[in-house]
Amino acid sequence: MCRDEPDTMILTQIEAKEACDWLRVTGFPQYAQLYEDLLFPIDIALVKREHDFLDRDAIEALCRRLNTLNKCAVMKLEISPHRKRSEDSDEEEPCAISGKWTFQRDSKRWSRLEEFDVFSPKQDPIPGSPDNSRLQSATSRESMLTDLSEHQEVSSIRSLSSTSSSAPTHVPHSGEATTPRTNSVISVCSSSHFVGNEDSFSSLPSPKELSSFSFSMKGHEKNTKSKTRSLLKRMESLKLKGSHHSKHKAPSKLGLIISAPILQEGMDEEKLKQLNCVEISALNGNHINVPMVRKRSVSNSTQTSSSSSQSETSSAVSTPSPVTRTRSLSTCNKRVGMYLEGFDPFSQSAFNNVTEQNYKNRESYPEDTVFYIPEDHKPGTFPKALSNGSFCPSGNSSVNWRTGSFHGPGHLSLRRENSSDSPKELKRRNSSSSVSSRMSIYDNVPGSILYSSSGELADLENEDIFPELDDILYHVKGMQRIVNQWSEKFSDEGDSDSALDSVSPCPSSPKQIHLDVDHDRRTPSDLDSTGNSLNEPEEPTDIPERRDSGVGASLTRCNRHRLRWHSFQSSHRPSLNSVSLQINCQSVAQMNLLQKYSLLKLTALLEKYTPSNKHGFSWAVPKFMKRIKVPDYKDRSVFGVPLTVNVQRSGQPLPQSIQQAMRYLRNHCLDQVGLFRKSGVKSRIQALRQMNESAEDYVNYEGQSAYDVADMLKQYFRDLPEPLMTNKLSETFLQIYQYVPKDQRLQAIKAAIMLLPDENREVLQTLLYFLSHVTAAVKENQMTPTNLAVCLAPSLFHLNTLKRENSSPRVMQRKQSLGKPDQKDLNENLAATQGLAHMIAECKKLFQVPEEMSRCRNSYTEQELKPLTLEALGHLSNDQPADYRHFLQDCVDGLFKEVKEKFKGWVSYPTSEQAELSYKKVSEGPPLRLWRATIEVPAAPEEILKRLLKEQHLWDVDLLDSKVIEILDSQTEIYQYVQNSMAPHPARDYVVLRTWRTNLPRGACALLFTSVDHDRAPVAGVRVNVLLSRYLIEPCGSGKSKLTYMCRADLRGHMPEWYTKSFGHLCAAEVVKIRDSFSNQSTESKDTRSR
């Protein structure tokens, strides 16, 4: 057995590393730091008490990881310290969900705000010990880790069968010398009796059990340092032997033989009672073998409609540790390091409950519904009619609902729901195999051709599979034919060419398909919270004349025209009570905390309900934040351009022409029957694509067919380099609708949405709100959420598509049209349809802060970081008396200090704009970089300052309104301006204290402003917090000036990663627009003189 010890140690180290990574990204970084500093084991009961605001699932997910680390600490296993990120990326902002911990930025340590013993379980005084001292708790003024390093003593268990185990433990006084590095954990290092099988971790005693043991320190005559040195040498020798053995051992011809349990020497009856050992023979023949329990089916964790009470038992016995999902070991390895709360492994009732639950799950699997498809159905198209029923095997036959196969003697009955007739039985063609008629009801799904067991095509045309449907189908086809003739009469062009091979018609009746979605029947008045008409005319849109130079970046830089869609914004304006709960109103620190909580919640739900091999840690936050080389998209403007590139170019994730297409459909085409279902014309759709690529600023859709525009919109999402839900998270979205129960899907999908990148989440919100308007007109267009989902889900999830360039490994090669569709593909298509329909129906609830965040003590509300008042700004200055003028003067001095030091410490950053871009990390405040953009402008400093102060509308295309609230002096004022956002997201509201200077050395000018809280400024949108904004204008000769713009702002509703990837590009684009405003003005003046 000893030869397996190195492998076991390596696997345990991997498990500990993954547990620490999970703790960091879910808001528990303090525990990962404690483990790396060898301050484990900790008392899990006290951790539960500290996080009592979390629900049961989240607590179990946390305790599983802590229990794993406790066992690893007992085994004296260390992991490599957490590596810092590269210099060009921000370190992750320290963030803990619990409000009882604080991060000391000077020492980079976590410490507690109040005394709380978290490291050792409470225990009775040990008899014979000279002192009853316990671990001291750290306060907010000193690091807890340093405090523990000075007072905690080490104990080493060399062997559980040591003859000195009955000696009393000596707890040293606080004055006794201890070794800081080795005084952290109790280690188990048995040299000869260590069992190296895969389940050896779970047999280790817990921290509470260790407290009942007593260990001898063999007197005080032996030096502590010598003991520590010998212990480290022993550990190092074990590591060297293990690594050498793992590299050179020959493969064994015989399988690993594990003997029966061997009672160690010295294990008397008292110890057996402490370990809860039970005699197997005492079970009276009714026992259940432990290996059978470990090999049992995981069906109890995969059911999709089980109640919460039933699933609790399932999760308690079937949730593995993270590392077991990433390696392929024997089935008995699936319970390594799991946390079982209130579960007695030797309880007979526990085994009986598990067996009974598995039997119930096998007997009544909920997903036994099938859809009947007519025999003249054309593969690849939507059937004319569908009816649902269920398979009922007759006799002794059994059905495997996971794979769709069934086995048994010769007959299979098809029972129709709500049918009073006796079921008709049909003989199968072969008793050894089944032929399943599985036709897809989604576009993009190739038609399936069934094969018999011999590999030949099954002749189903001569076999009457659905005789009961003949009469019904006859009438349905006749009515469908009448509807088609009526719709063709009113269509603009009778061309039957399909624009896309994947576009297929779906039933026009809202009740014809039931895909397990609760339809939310909404009227237009329900969607419009402000009383505005959904189809109210927009303000007239003038096409501005292009004024750029026609060369360089001005040809590829987007959008001098902004779409202003006020009716769409006002129809989804939240009520006053729910404004603070909207995601787009949260600060960057709150978004960071909310993302960690969402990952915690999603992990808990997926581990509870999904099979062990269906989920993992690959979709966690650091994975999709990994920096990837992005290809160049200079030759593309709309189609095939990532959403991130759109943000960097124009400040909005959706191109203007795509937004205009959505507005055209919403204002003029909601009454078109079968919108997004009926196909457009290929030639016209191709012409629309060319119009979008050539003139992305503005595209006139007047007179275009609604079906052509809708198909073009579907093509836009299909042509994105990755799905809207991203490659990393698409599978998670599908798993939610495959395994998570209905009553918990909403909170699971809200958590998954919070893990999306900001631009993907904003586009998803815009699209879902738009589709909710389409379903509001269901009486006219007959498009329910389910019908829309059938048509759009393949495009949004990129289902059933061939692997493309730059796509992730998840997009696998799909089967060709002549092959049999894979069961996984069918399950994913069904889950995607159900998921999209559910998100359309519940779109108003998906983008709100969970109510659970209000229970995070004060850690969430404290992160709001509102702008300060004038009086509070005055207190930031060191001068007395406190006044905002002193604060402004300090800002001016800081600006010229940067100039004097020639901007030392700034890091250059690449950008596509014709400007120099750099950044500087700031340790204070929220996790936001300070960005700097520099450009040369063909104007004098005074002219540029006037353009910035009085003529913002000439260069800011997003400006909606601006006004001066209060004039404080000749060079200082309170200024408010509002910028437009992509509909239906609310506008951005700025209220700033700004001051300017013109009498600076060398003829320079400066404009400085920062956000301020002013009672006379009305709220006109989401209030932005500008922490720092500076304009420095220096003359550089020949009538030109050097414009330097520095900014650090919290725009609300964005993650720290968004500011790292996109905000700097927006700063560079702003100075380019200021320069272009002067270039265009000079060009116009020359044209006027030439005339």
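Every residue gets a Cβ built from N, Cα and C, even glycine.
The noted changes are left out; the structure has the residues it started with.
Taken from Swiss-Prot as is:
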type    : residues  : note
DOMAIN  : 11-78     : domain 'SAM'
DOMAIN  : 641-847   : domain 'Rho-GAP'
DOMAIN  : 877-1084  : domain 'START'
MUTAGEN : R677 to E : Loss of activity
MUTAGEN : K714 to E : Loss of activity
MUTAGEN : R718 to E : Loss of activity
MUTAGEN : N787 to V : No loss of activity
- Number of Cβ atoms other than its own within 10 Å, given for K714 (mutagenesis position): 23
- Task: Please report how many Å separate the Cα atom of R718 (mutagenesis position) from that of R677 (mutagenesis position), as a whole number.
- Result: 15
- Message: Cβ neighbours within 10 Å, counted over all protein chains: which one of the mutagenesis positions R677, R718 has the most?
- Response: R677
- Cα-to-Cα gap, R677 (mutagenesis position) vs K714 (mutagenesis position), nearest whole Å: 11
- For the domain 'SAM' (11-78), what are the DSSP-based totals of helix, strand and coil residues? 49 helix, 0 strand, 19 coil
- Count the Cβ atoms, other than its own, that fall within 10 Å of the Cβ of N787 (mutagenesis position), considering every protein chain shown. 29
- Give the helix, strand or coil assignment DSSP yields for R677 (mutagenesis position). coil
- Given N787 (mutagenesis position) and K714 (mutagenesis position), what distance in Å do their CA atoms have, once rounded to a whole number? 14
